[in-house]
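Listed in Swiss-Prot:
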type    : residues                                                       : note
BINDING : Cys184, Lys185, Gly186, Gly187, Val188, Gly189, Lys190, Ser191 : ATP binding site
MUTAGEN : Cys128 to Ser                                                  : Loss of iron-sulfur (Fe-S) binding
MUTAGEN : Cys347 to Ser                                                  : Loss of iron-sulfur (Fe-S) binding
MUTAGEN : Cys419 to Ser                                                  : Loss of iron-sulfur (Fe-S) binding
Amino acid sequence: MPLLHPQSLRHPSFEIQTQRRSNSTTRLLLSHKFLHSQASIISISRTRILKRVSQNLSVAKAASAQASSSVGESVAQTSEKDVLKALSQIIDPDFGTDIVSCGFVKDLGINEALGEVSFRLELTTPACPVKDMFENKANEVVAALPWVKKVNVTMSAQPAKPIFAGQLPFGLSRISNIIAVSSCKGGVGKSTVAVNLAYTLAGMGARVGIFDADVYGPSLPTMVNPESRILEMNPEKKTIIPTEYMGVKLVSFGFAGQGRAIMRGPMVSGVINQLLTTTEWGELDYLVIDMPPGTGDIQLTLCQVAPLTAAVIVTTPQKLAFIDVAKGVRMFSKLKVPCVAVVENMCHFDADGKRYYPFGKGSGSEVVKQFGIPHLFDLPIRPTLSASGDSGTPEVVSDPLSDVARTFQDLGVCVVQQCAKIRQQVSTAVTYDKYLKAIRVKVPNSDEEFLLHPATVRRNDRSAQSVDEWTGEQKVLYGDVAEDIEPEDIRPMGNYAVSITWPDGFSQIAPYDQLEEIERLVDVPPLSPVEV
């Protein structure tokens, strides 16, 4: 039987059915593609929706985190303000300003979760006499905040650095304060005061050095007894390595070996300059210079080479000592070095329940009165004080609880406070107003300003050239001063006075305290624009 060709099997009805099936299959295929495309669209839309939702959630989370962060920062800022406000209640007695405004508060950290506050108080000197008060008060005021549970206070001091560090020799570039101890007369106990003051400052926590500037008669090798009594040289740096005793660095011509007994002035000045400027002093808070007696080349060299912060004047009750001291004070005033304290040595002794003044009294108080020096300290005739100078151990070290040691403690506090004030001083407070023809006075640490008549200021000079220092008799009479006199120059003298130069060449030292007591001008014409 012959095989039939497939086409022969086609029947119209079959073709129709096949076509129907084909159309149906096509429709099914189309429907499937449509559904698949719709599913893809739905899937894409769903993905986009999920992505959009995810983005929105991320934005929401970021916004929430930012809001939380802002709230956290706001709370932290509020907490920091609370702490600083509490600390601003503490006033520095020297500057008259709170410790926050002084810039003492450093490294403030707050942990709110634990209620813990940490900060550092950076004072101007490690020998600050009120550092314990600052620490206790800071703990107290911060702990009083309701959310604070623990307070951590760290005390520190500013790095040792002089005001004009860039203009100094390398050896002096890291010394904060240089104190001159001077008498301008030998044999009054100047070296004793210098050494005991230095070791008092060291006992208060300061880094201290002593420079014995007396080449002809050095006292330091006798008054202290270091293990190494010879100064060594650093061969690489060509600098002098100071010797040391009980933490205080020491330099003296007496430690330089056997030198010449006779030297001319220029040679001595060169030796002093070399010893002072090429020594590796390192970082010091205070360098105490034991000045040689007199007011000559050596003193001028020291004042020119070393930027003296302040001077301490040593005297005895005799009139002769007072005369030399007056010369020294005037020398320092011309060199713009403020004298911050007077030490009257060998002023009295106690015996049989009585106090005796074998050399009289009043010399130290006269210096304070005439020159406006703010502080006076008395030292008695005490055998142990002189004996300690011969034994090599200062009195303040061998007997720190003695009356003499307490006096030196008061002197040390005075020096620290006065040096801090001097370093904060910016400009003069006294000027001459040519339009009003009056001296305008603005006292430091005060908003008060007043005017003085120049002739009145000149007539109120209390120096030995105007007033006899013993009888009080006025040497310059009222008519000796012209009514229309005008000052030629007014310059500051440290933080306690000004130097006024008059047309006759006289240089008047006018302490601020004295200027405040002088009769003031009341009927002053109002200021008006001056035509140029």
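Each residue, glycine too, has its Cβ placed from N, Cα and C.
Overlay of Swiss-Prot annotations on the structure.
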residue	record	DSSP (3 states)
Cys184	ATP binding site	coil
Gly189	ATP binding site	coil
Cys347	mutagenesis position	coil
Cys419	mutagenesis position	helix
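Taking Cys128, Cys347, Cys419 as the mutagenesis positions under consideration, the smallest Cα distance to Lys185 (ATP binding site) is found for Cys347. Local packing around the binding-site residues Gly186, Gly187, Gly189 was summarised as the count of other Cβ atoms within 10 Å of each Cβ; on this measure the leading residue is Gly189. In sequence order, Ser183, Pro293, Val314 are the same-chain residues whose CB sits within 8 A of the CB centroid of Cys184, Lys185, Gly186, Gly187, Val188, Gly189, Lys190, Ser191, the residues recorded for ATP being left out. Here the CA atom of Cys347 (mutagenesis position) lies 14 Å from the CA atom of Gly187 (ATP binding site). Same-chain residues at least 6 positions away in sequence with a Cβ under 8 Å from that of Ser191 (ATP binding site) are, in sequence order, Asp212, Asp214, Ser219, Leu220, Met223, Asp290, Gly389. Each of the binding-site residues Lys185, Lys190 was scored by the other Cβ atoms within 10 Å of its Cβ; the lowest score goes to Lys185.
Nearest Cα neighbour of Val188 (ATP binding site) among the listed mutagenesis positions (Cys128, Cys347, Cys419): Cys347. A separation of roughly 11 Å, to the nearest angstrom, links the Cα atoms of Cys347 (mutagenesis position) and Gly189 (ATP binding site).
For the recorded positions given as Cys184, Cys347, the lowest number of other CB atoms within 10 Å of the residue's CB is seen at Cys347. The CA atom of Lys190 (ATP binding site) is located 20 Å away from the CA atom of Cys419 (mutagenesis position).
Nearest neighbour of Cys128 (mutagenesis position) by Cα distance, taken over the recorded positions Cys184, Gly186, Gly189, Cys419: Cys419.
It is 22 Å from the Cα atom of Cys184 (ATP binding site) to that of Cys419 (mutagenesis position).
For the pair Gly189 (ATP binding site) and Cys419 (mutagenesis position), the Cα-Cα distance reads 23 Å. Note on Cys419 (mutagenesis position): other Cβ atoms within 10 Å of its Cβ, all shown chains, come to 25.
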